[in-house]
Amino acid sequence: MGKGVGRDKYEPAAVSEHGDKKSKKAKKERDMDELKKEVSMDDHKLSLDELHRKYGTDLSRGLTPARAAEILARDGPNALTPPPTTPEWVKFCRQLFGGFSMLLWIGAILCFLAYGIRSATEEEPPNDDLYLGVVLSAVVIITGCFSYYQEAKSSKIMESFKNMVPQQALVIRNGEKMSINAEDVVVGDLVEVKGGDRIPADLRIISANGCKVDNSSLTGESEPQTRSPDFTNENPLETRNIAFFSTNCVEGTARGIVVYTGDRTVMGRIATLASGLEGGQTPIAEEIEHFIHLITGVAVFLGVSFFILSLILEYTWLEAVIFLIGIIVANVPEGLLATVTVCLTLTAKRMARKNCLVKNLEAVETLGSTSTICSDKTGTLTQNRMTVAHMWFDNQIHEADTTENQSGVSFDKTSATWFALSRIAGLCNRAVFQANQENLPILKRAVAGDASESALLKCIEVCCGSVMEMREKYTKIVEIPFNSTNKYQLSIHKNPNASEPKHLLVMKGAPERILDRCSSILLHGKEQPLDEELKDAFQNAYLELGGLGERVLGFCHLLLPDEQFPEGFQFDTDEVNFPVDNLCFVGLISMIDPPRAAVPDAVGKCRSAGIKVIMVTGDHPITAKAIAKGVGIISEGNETVEDIAARLNIPVNQVNPRDAKACVVHGSDLKDMTSEELDDILRYHTEIVFARTSPQQKLIIVEGCQRQGAIVAVTGDGVNDSPALKKADIGVAMGIVGSDVSKQAADMILLDDNFASIVTGVEEGRLIFDNLKKSIAYTLTSNIPEITPFLIFIIANIPLPLGTVTILCIDLGTDMVPAISLAYEQAESDIMKRQPRNPKTDKLVNERLISMAYGQIGMIQALGGFFTYFVILAENGFLPFHLLGIRETWDDRWINDVEDSYGQQWTYEQRKIVEFTCHTAFFVSIVVVQWADLVICKTRRNSVFQQGMKNKILIFGLFEETALAAFLSYCPGMGAALRMYPLKPTWWFCAFPYSLLIFVYDEVRKLIIRRRPGGWVEKETYY
């Protein structure tokens, strides 16, 4: 992809006058597909001559300033284009008008409409509808502000990319070195980088001196990678002669030619990929939408039916419209929006205490419905520190302790060979502990040096005491540092042991190279000739440790004879004047980044919870497979195709892939797969490891899982993970080692970088889903005793049993705390033993929940309310049958002589006081029956006696709603303010039998469900 091609690919599409949206969308999809493809470039394959011709750059003098200015004008600055951001006011409006809020807004508008109609037609219209409209609007605005505030901290993806862009770059133009702003670097520029610099653009290295770069933010490989002019791999991400934009140079120096700048760099493409991805709706948002459809359906159905009915009953058009509006509004659960928001916030707070920081409230529940987790290996499943795992000396393998707290196995440290091996590992080692860490445990100390050497340093320090003291005793005279051509490191030390010669040569390096330099081997402290049998033993040990996915190093030494090398001898490392062959082989030490202690248990929990854990790593397949087996992602006894082939001794291509439950897929194979082949792998293998994968592939794997209908969680820490984090249903970033970019793209951040915290998150997510169901069931039930009075008022023409203001007191007063208290309810059974919920069938609110809340419990509650209503009116002289058809005269303010059943006459004022007392009593009855409803909503299957009453907030809720009801009824002045009147104590007890009935009815129902699982009762009533 030359300069021209690279540029054209990102030209904005010409859009016709009509603003052709379709072509824009198609272009976006095309661009995304482009980005998903692997990085394609051929600059790493070109010779220096071809590079010179392609870019017109003088390889020693660089570009001329004039040419550089031309290219800058053509390509634009070397910077990442920020994505279009959503303005804050749009985000705020989404909170105000999204989903549930819309339902309440419609309710509010209908209230104002009803008030308007009444004002136009009546002389002194009641203000109920006006109050209701104002309250509904206030509820939406307050909850909207609350949600907006919760989420305002999110989505600044590009901000963090900006911080990663280097500020200055050292370029050579016209043979002169100049430091320029990194944004002015152009394709073809000759750039110099040194240790500590950020790479300013994608470079093709033309000369290097000991240059190493840290690519971890891009590829996920934790080891620094060597950079040299040599073309070593077809894949541009793997070859040594390309350095990538915004990675760090950790040591050495290098010169290179800029091949891509800005958005066209590999990092730029990832940035574009991450910001261009659509996150999609969260499962809970879909659930709430589904719920709104249900509720609206019920409300409109009831409203229209009674509208028609009231016309049949010869009401006027205007009255019928007001009834219609009243019924629809009465159906809206005003308090539910606040309840859901508060429940999610509480869970988010609870998760933060357990090291999961949730950025987006709805993500709390998404984690609970997760059915596949794609996890990174390094640092998430593992401890992210190389640790000595095994040693081979005295012709046997010894296991070292890799646990985080040194509680594991130990080996025999008495052998003389171990003394020699630990001496080499400590001396032939440039790693040192950083200062002032004496009080810290050895394994927690920071080390200056590369990963393998730090592992050796810590191991020897733990097993043999201070390495510094050892190094002081054995003074270093000269050393040859490790380099990639001879693949060993060597040093010569003064030997303080009187029984041995005065100089000790120690060497470590690649095992096969070390063995080639040895003629003898140390066994039990005695030197013996190295024969074929021992060479075979070495080979077997080397293969076994390598097969465990460990990095193996060989160690040897030589005591230099005093005759040839007396004290004060001048050793020369350039013209080597000492032996580097015929040494004595001592042993092997292998290292691995070991699994975290809590991970195997967490993976086991995921498995019993029906969640598939897939490992996706940039690491080597053998290492990946070893760790996967170590943590249980590949469980014991499950074989891969390669294992089966090895067992049956046949070629791999003769094994039927479906016989293997587990599989390890190499990134290079994944590259050539069609999406159907990937789907087959994901469908037919239960245990999967993807190794050597690139960022684009991680995205393809996530999409593959989503095609299977899975809800996918992805963990990641590098920049390379951000596209996958954004695409997944829930992206989980690492809080400690994660790059800013990955944290921005994620929905949740693990503060302790531990995979086990995800499992805690899943548990919390499942619990909140269950508890939201209970909250909603509780809240919806009181809708029926709120609507039925209105319906009976229309049909039977009786005085209104329950007013609008009292309905508001229930929905936004007495019901709020109890509904929220259900969020604190403990899990009924082990929620981690069941399969993830199926988003298509297992809904938050289903028909069964509506039938239970409205059709069964709600009806009993309504009966309780009407019973109280009729009792009070009868005590005042109006018997039930006398009330039928009395509405017209009852509500007429000019009639002051309405007779009751006993012939007494009632004025308008007196009648209204009795009516409002009934409203208050009906309200209190609803509170009383809601006690029972709250208690039965604690569980969906268990008996309340099994669950117990441990939820303190719920008990507080019961007292709170009762106290509030009493306050509203007995507080002086309530008659004028809310038209609530004091009740006789006996009237409180009218609804008690109904409350008891609800409790008994539901306990019996749950008993039948437990006794006959899958039976008719469960099918019809278990929500």
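Heads up, the Cβ atoms here are built off N, Cα and C, so glycines get one too.
Here the original residues are kept at every noted site.
Using a 10 Å Cβ-Cβ cutoff, Asp376 (active site, 4-aspartylphosphate intermediate) registers 27 neighbours. Positions annotated as active site, 4-aspartylphosphate intermediate by Swiss-Prot, on the basis of similarity to another entry: Asp376.
Classification of Lys487 (ATP binding site) by DSSP places it in coil, neither helical nor stranded. Counting only residues at least six positions away in the same chain, the Cβ atoms of Gly509, Ala510, Arg513 sit under 8 Å from the Cβ of Lys487 (ATP binding site). Look at Swiss-Prot and you will find Lys487 tagged as ATP binding site, backed by experimental evidence.
Taken from Swiss-Prot, the feature Mg(2+) binding site applies to Asp717, Asp721, supported by similarity to another entry. Annotation note: Asp717 (Mg(2+) binding site) sits in a coil segment as assigned by DSSP.
Among the sequence features in Swiss-Prot, the mutagenesis site Ser16 to Ala is noted as follows: Dopamine fails to increase phosphoinositide-3 kinase activity and to promote its interaction with Na(+)/K(+) ATPase.
According to Swiss-Prot, the experimentally introduced change Pro83 to Arg is described as follows: Dopamine fails to increase phosphoinositide-3 kinase activity and to promote its interaction with Na(+)/K(+) ATPase.
Quoted from Swiss-Prot for the published mutagenesis Leu302 to Arg: Results in altered sodium and potassium transport. Under the DSSP three-state reduction, Leu302 (mutagenesis position) is assigned to helix.
Quoted from Swiss-Prot, the note attached to the mutagenesis of Gly303 to Arg states: Results in altered sodium and potassium transport.
Counted within 10 Å of its Cβ, the other Cβ atoms near Glu314 (mutagenesis position) come to 7, all protein chains included. DSSP assigns Glu314 (mutagenesis position) to coil in the three-state reduction, placing it in neither a helix nor a strand. One entry in Swiss-Prot concerns the mutagenesis experiment Glu314 to Lys. Its note says: Abolishes targeting to the basolateral plasma membrane.
Record note (Swiss-Prot) on the mutagenesis of Met859 to Arg: Results in altered sodium and potassium transport. Annotation note: Met859 (mutagenesis position) sits in a helical segment as assigned by DSSP.
DSSP assigns Asp376 (active site, 4-aspartylphosphate intermediate) to coil in the three-state reduction, placing it in neither a helix nor a strand. When the Cα atoms are compared, Gly303 (mutagenesis position) and Asp721 (Mg(2+) binding site) turn out to be 51 Å apart. On the backbone, the CA of Leu302 (mutagenesis position) and the CA of Asp376 (active site, 4-aspartylphosphate intermediate) stand 53 Å apart. Rounded to a whole value, the Cα-Cα separation of Asp717 (Mg(2+) binding site) and Asp376 (active site, 4-aspartylphosphate intermediate) is 8 Å. Most buried of the mutagenesis positions Leu302, Met859, judged by other Cβ atoms within 10 Å, is Leu302. Taking Asp376, Asp721, Met859 as the recorded positions under consideration, the smallest Cα distance to Glu314 (mutagenesis position) is found for Met859.
Fewest other C-beta atoms within 10 Å: among the binding-site residues Asp717, Asp721, that description fits Asp717.
For the pair Asp721 (Mg(2+) binding site) and Asp376 (active site, 4-aspartylphosphate intermediate), the C-alpha distance works out to 9 angstrom. Rounded to a whole number, the C-alpha distance linking Met859 (mutagenesis position) with Asp376 (active site, 4-aspartylphosphate intermediate) is 53 angstrom.
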